[in-house]
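*Asks:* According to Swiss-Prot, the [4Fe-4S] cluster binding site annotation covers Cys27, Cys50, Cys53, Cys59. The feature domain '4Fe-4S Wbl-type' is assigned by Swiss-Prot to 26-83. In Swiss-Prot, a published mutagenesis experiment is listed as Cys27 to Ala, annotated Retains chaperone activity; when associated with A-50, A-53 and A-59. According to Swiss-Prot, the experimentally introduced change Ser42 to Ala is described as follows: Considerable loss of chaperone activity. Swiss-Prot gives this note for the published mutagenesis Cys50 to Ala: Retains chaperone activity; when associated with A-27, A-53 and A-59. According to Swiss-Prot, the mutagenesis experiment Cys53 to Ala carries the annotation: Retains chaperone activity; when associated with A-27, A-50 and A-59. The annotation that Swiss-Prot gives for the mutagenesis experiment Cys59 to Ala reads: Retains chaperone activity; when associated with A-27, A-50 and A-53.
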Amino acid sequence: MVPEAPAPFEEPLPPEATDQWQDRALCAQTDPEAFFPEKGGSTREAKKICMGCEVRHECLEYALAHDERFGIWGGLSERERRRLKRGII
């Protein structure tokens, strides 16, 4: 029987490497109803929050990659994201 080799020492990853972008999003600290308004409701407050968010670009990339059809993601509405995908914006 051959003894097992000791496991190599692994340095822990820095916190920012293990954080999900969603954990750093300003919307995670806000009422979600602002980001999913009723039809015809205002999106102004949600978009204002997004504009000051450090992960806005990651959020928008996620929404586009996952075809999110509802709510404000990365500062854009569903309609604005559709236009962006079609190259209109």
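Yeah, the Cβs are placed from backbone N, Cα and C, and that goes for glycine too.
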*Asks:* Given the model, what does the mean pLDDT over the domain '4Fe-4S Wbl-type' (26-83) come out as?
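*Replies:* The predicted confidence over the domain '4Fe-4S Wbl-type' (26-83), as a mean pLDDT, is 95.
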*Asks:* How many other Cβ atoms sit within 10 Å of the Cβ of Cys59 (mutagenesis position)?
*Replies:* 22
*Asks:* DSSP three-state call for Cys59 (mutagenesis position): helix, strand or coil?
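*Replies:* Helix, per DSSP.
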*Asks:* Determine which residues of the same chain, besides Cys27, Cys50, Cys53, Cys59, have their CB within 8 A of the center of the CB atoms at the recorded [4Fe-4S] cluster site, and list them by sequence.
*Replies:* Ala25, Leu26, Ile49, Val55, Arg56, Ile72, Trp73, Gly74, Gly75
*Asks:* Under a criterion of Cβ-Cβ distance under 8 Å and sequence separation of at least 6, what residues of the same chain contact Cys27 (mutagenesis position)?
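*Replies:* Expected: Ala34, Phe35, Ala46, Ile49, Cys50, Cys53, Cys59.
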